[in-house]
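Peer 1: The structure under discussion is supplied below as structure tokens; questions concerning it will follow.
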Amino acid sequence: MTNQQEQHIAIFTTASIPWLTGTAVNPLFRAAYLANDGERRVTLVIPWLTLKHQKLVYPNSITFSSPSEQEAYVRQWLEERVSFRLAFEIRFYPGKFAIDKRSILPVGDISDAIPDEEADIAVLEEPEHLTWFHHGQKWKTKFNYVIGIVHTNYLEYVKREKQGRVKAFFLKYLNSWVVGIYCHKVIRLSAATQEYPKSIVCNVHGVNPKFLEIGLRKLEQQKLQEQPFTKGAYYIGKMVWSKGYKELLKLLEKHQKELAELEVDLYGDGEDSEEIKEAARKLDLTVNVYPGRDHADSLFHNYKVFLNPSTTDVVCTTTAEALAMGKIVVCANHISNKFFKQFPNCRTYDDGQGFVRATLKALGEQPSQLTEQQRHELSWEAATQRFIKVSDLNRLSRADSNLSKRSVFASSSISVGKNLEDMSAYIHFLASGFEASRTAFGAIPGSLQPDEELCRDLGLSLNTPSPNTRKQD
């Protein structure tokens, strides 16, 4: 550890504000709440993109000329959503946006963002994503303890592509390989994710406090016998077919007669928006399609029912937000929604007729009033408590002496399993060190080392890999 009293937790993630995706928002809140009690030092490590790549990713033409400018933007965004002083650091690693994958991939050895002498505990948000093409020091060697948090059901997305089942077969083993090499502990947000050896399923995410505040205002209206919800049903999500729109429009099309009086509003932006609008227009039902908005926008406060048939999410953020706002949620009876079943306003269905019954029943009654404990379960305070418990952070902090790679893992270092793991890690190191093999497996060309522009923006030396990058210990 950096000192005997304080853990240093470095949280690495695959996206950053202003991109309002789950891996940008949730690790940001995690960093804030982990650092809030002052018992540990926390550093959030996020990708830096060159101007060209920023324009491909960030909404509303938002761009940054320097990492410090983006850091200021990120901090301001978070300060508007929490009520306490932010006590964590922000650092950047070089990244590039992969258009075909619609995601940011690391460039070079991103573990270099944390100096060796500061390396203690690493949290890899989307560990498979961060390590597919990792070429540098082994994460378990550099850090005393590495925790992976699995956010995304990559196999489900890949299965929807051409030759999807074949791709998913190989991706499953690639994910298991890299996560096993680089993580001591794996937390899966729900059982909808790929299974990993020695992993634990726990939802360690909470909701933006703004949604709980909205829910409290609605609760007060209910207590005063006022009408808190004056609108009907809606759905909000990135407008791509795989994000629940395909399932929702199929259900609406098949059951138009039973749902003849239903009016649904859809909100979102995305690559499939025109196709989705066209499909909605063909229905006899009234289905309105609008551009995406922040879910906390006052526009959404008065909707009573949130329809979410998506089964590709691991734990759907918008479902949690809708419940926090006091709404009724109608969602599929799917393992990704298991966490939400504890709330009385969560209504699940197994088939089309079940969807019709649940939707009509939800529209015809008032939502149950959430208890204080139920609201707490949705909060980031509760999510942080769950994370600390399942990741064993308190057990680590109570150790009689500092963690060390040698003392904690000495018994396994001489085992056959450890030797095989080291050999496996070395094979991955070799394979990820050649441009041809990297690109063959889907890496962005030229991502082995940061280019001149990334180096200039981040103050790195061009074509001078650090010792960590040159050597896989």
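Count begins at 1; order follows the chain as displayed.
Quick reminder: no glycine exception, Cβ is built from N, Cα and C everywhere.
Here the original residues stay in place, and none of the substitutions has been built in.
Relevant sequence annotations retrieved from Swiss-Prot are reproduced here:
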| type | residues | note |
| --- | --- | --- |
| MUTAGEN | TRP19 to Ala | Abolishes catalytic activity |
| MUTAGEN | TRP48 to Ala | Abolishes catalytic activity |
| MUTAGEN | TRP139 to Phe | Reduces catalytic activity 3-fold |
| MUTAGEN | TRP241 to Phe | Reduces catalytic activity 50-fold |
| MUTAGEN | CYS316 to Ala | Slight decrease of catalytic activity |
Peer 1: Express the distance between the Cα positions of TRP19 (mutagenesis position) and CYS316 (mutagenesis position) as a whole number of Å.
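Peer 2: Between the Cα atoms of TRP19 (mutagenesis position) and CYS316 (mutagenesis position), the distance comes to 17 Å.
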Peer 1: Counting other Cβ atoms within 10 Å, pick out the least crowded of the mutagenesis positions TRP48, TRP241.
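Peer 2: Among the mutagenesis positions TRP48, TRP241, the sparsest Cβ neighbourhood within 10 Å belongs to TRP241.
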Peer 1: Work out how many Å separate TRP241 (mutagenesis position) and CYS316 (mutagenesis position) at their Cα atoms, rounded off.
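Peer 2: TRP241 (mutagenesis position) and CYS316 (mutagenesis position) have their Cα atoms 16 Å apart.
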Peer 1: Give me the count of other Cβ atoms within 10 A of the Cβ belonging to TRP139 (mutagenesis position).
Peer 2: 25
Peer 1: Suppose we draw a 10 Å sphere around the Cβ of CYS316 (mutagenesis position). How many other Cβ atoms does it contain, all chains included?
Peer 2: 27
Peer 1: Roughly how many Å lie between the Cα atoms of TRP48 (mutagenesis position) and CYS316 (mutagenesis position), rounded to a whole value?
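Peer 2: For TRP48 (mutagenesis position) versus CYS316 (mutagenesis position), the Cα atoms are 26 Å apart.
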Peer 1: Rounded to the nearest angstrom, how far is the Cα of TRP139 (mutagenesis position) from the Cα of CYS316 (mutagenesis position)?
Peer 2: 29
Peer 1: DSSP secondary structure for TRP48 (mutagenesis position), reduced to helix/strand/coil, please.
Peer 2: strand
Peer 1: Tell me, by DSSP, whether TRP19 (mutagenesis position) is helix, strand or coil?
Peer 2: coil
